[in-house]
Amino acid sequence: MDPEETSVYLDYYYATSPNSDIRETHSHVPYTSVFLPVFYTAVFLTGVLGNLVLMGALHFKPGSRRLIDIFIINLAASDFIFLVTLPLWVDKEASLGLWRTGSFLCKGSSYMISVNMHCSVLLLTCMSVDRYLAIVWPVVSRKFRRTDCAYVVCASIWFISCLLGLPTLLSRELTLIDDKPYCAEKKATPIKLIWSLVALIFTFFVPLLSIVTCYCCIARKLCAHYQQSGKHNKKLKKSIKIIFIVVAAFLVSWLPFNTFKFLAIVSGLRQEHYLPSAILQLGMEVSGPLAFANSCVNPFIYYIFDSYIRRAIVHCLCPCLKNYDFGSSTETSDSHLTKALSTFIHAEDFARRRKRSVSL
């Protein structure tokens, strides 16, 4: 195959330039062949174990399941599926970019990574919307926040993510360059670049805006609630801290990587390249591991900041501690907030009605 008809891309999903040469695009930053195999191996081991424990603890926990747990289990499953492909990329980085595991795994692993990216972002968006409805509109949202609705939403997300990953499955192929195998895509066309740009905007930046908007509204509602109820300081600070940690983890993991991807696609669409391809390549090389690491950090975030999940994991790993008191009630912080805000909203409505009747 002609080398100029293919190109290798560091983001594994989308072609980024219609004129790139595989020899230029494939040039590795020196640290990658040593650091990335070690880093990806650590991500693989901790992520597979963490997500398996998280899924098992929530699935086999006795009693009723929280609505948010359905989204968390699906997110952990998505991360687990992605993590299974990491040994293939460890081998790729260790062999200086050569793909030694065949055409089927070249296509399949790239497709699974693409599905994981879309599925994770959409699930995180739904989780933020669910949290927004539970805290900001606790009374009105009761008819929408049902278990059957959550299962339908998750099934729809998996279906949409599988469809969005099809372009990667169809375009990725094993290519021989100088008798060396590479997992590559055909040269990008302007139509594919436009599709990649639109897909990136609507599957990352729009969900990102939704997530940030939801959590800003939640923070505003919490501030109003605690100011009205007179409960400042510790509870307010803890609630706001958890919110910002969740948002910050998402931003640190995905924003740099997708920003460089966005710039690479835009640069490929323009006749004049304002950013050298070497800078874009370096940016994706450095930020890519952060995006990959997101799949292993979620279980630790939930364990540290969600007492319900922490109890479920400890009881799953150590059944002898089933009756151990963790110093908190069986209800979650969301449950407390939902009940408190429901009372707060009812009180506000009653005050408005009373004020209106007095004015009349």
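Glycine residues also receive a Cβ, built from the backbone N, Cα and C atoms like all the rest.
If you look for the noted substitutions, you won't find them, since the model keeps the original residues.
Its Cβ placed at the centre, Tyr40 (mutagenesis position) has 24 other Cβ atoms within 10 Å. For Tyr40 to Ala, Swiss-Prot lists a mutagenesis experiment annotated as follows: Complete loss of ligand-induced receptor activation.
According to DSSP, Lys261 (mutagenesis position) is assigned to a helical segment. Quoted from Swiss-Prot, the note on the mutagenesis of Lys261 to Ala is: Complete loss of ligand-induced receptor activation.
Mutagenesis annotation in Swiss-Prot: Arg356 to Ala, described as Abolished YWHAE binding; the structure shown retains the original residue.
What Swiss-Prot says about the mutagenesis result for Ser359 to Ala is this: Abolished YWHAE binding and substantially reduced cell surface expression.
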